[in-house]
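Record features, source Swiss-Prot:
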type	residues	note
BINDING	I8, W9, A10, E30, R61, T119	substrate binding site
BINDING	9-10, 17-22, 46-49, 66-69, V83, 100-105	NADP(+) binding site
DOMAIN	4-165	domain 'DHFR'
VARIANT	E20 to D	In strain: 21, 30 and 1/1
VARIANT	K60 to Q	In strain: 30, 56 and 1/1
VARIANT	I65 to V	In strain: 92
VARIANT	P70 to S	In strain: 21, 56 and 1/1
VARIANT	Q81 to H	In strain: 21, 56 and 1/1
VARIANT	Q91 to H	In strain: 21
VARIANT	A92 to D	In strain: ATCC 49619
VARIANT	I100 to L	In strain: 21, 30, 56 and 1/1
VARIANT	E141 to D	In strain: 56
Amino acid sequence: MTKKIVAIWAQDEEGVIGKENRLPWHLPAELQHFKETTLNHAILMGRVTFDGMGRRLLPKRETLILTRNPEEKIDGVATFQDVQSVLDWYQAQEKNLYIIGGKQIFQAFEPYLDEVIVTHIHARVEGDTYFPEELDLSLFETVSSKFYAKDEKNPYDFTIQYRKRKEV
């Protein structure tokens with residue numbers, strides 16, 4: 001297996017990715033996809049995103065936090081203060097690294113991304129955090145996508161799009 005750095009996120013039609021440091025929707029099928037994709041790999045997020053998840057660890061995933069606070073110590077979590085230290089850690093690994101947010105973390109890792117996995121929620125929801133416009137998705141070509149219709153458990157239609165970085 002060739003390891004890779006992948007950004008994975010969900011957004012609504014306006015680019016909303018969060019509200020009050022949480023996901024502003026509940027889509028069990030999308031959460032299941034996230035789980036299956038990231039299982040047995042490493043996930044990286046900012047400390048604010050980790051706080052928004054209630055500081056709970058996701059099972060069978062190595063959790064990495066990027067924080068400005070060098071004193072931040074969290075049981076079961078590897079903490080880093082800068083992008084380069086995360087990249088140095090990654091070089092010694094055999095697993096994928098999934099960048100799961102928030103906005104500043106996506107921006108910081110854009111130059112290093114091999115792939116992106118975007119869930120496009122076909123609705124507009126209320127939110128206060130938007131996916132960074134600075135991240136240039138034109139650098140990535142769509143390789144596949146899968147549509148999910150809303151149902152009794154998932155209140156919105158959504159499409160999961162898989163993109164890989166274009167060859168230069």
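From the backbone N, Cα and C atoms, a Cβ is placed for every residue, glycine too.
The shown structure was predicted, so the numbers you read here are calculated from the model rather than taken from an experiment.
Take the Cα of E30 (substrate binding site) and measure to each of the recorded positions R47, K60, L66, N69, I100: the nearest one is I100. Distance noted between the C-alpha atoms of Q81 (variant position) and W9 (substrate binding site) is 22 Å.
Rounded to a whole number, the distance between the Cα atoms of W9 (substrate binding site) and P70 (variant position) is 27 Å. Candidate recorded positions: G18, P70, G101. Fewest other C-beta atoms within 10 angstroms, P70. Rounded to a whole number, the C-alpha distance linking I65 (variant position) with W9 (substrate binding site) is 16 angstrom. With a 10 A radius on its CB, W9 (substrate binding site) counts 21 other CB atoms from all the protein chains. Sorting the variant positions A92, I100 by the number of other Cβ atoms within 10 Å puts I100 first. The Cβ of R61 (substrate binding site) lies under 8 Å from the Cβ of T38, L39, N40, H41, A42, I43, each on the same chain and at least six residues away in sequence. When the binding-site residues W9, G18, Q104 are compared by Cα distance to K60 (variant position), the shortest distance belongs to W9.
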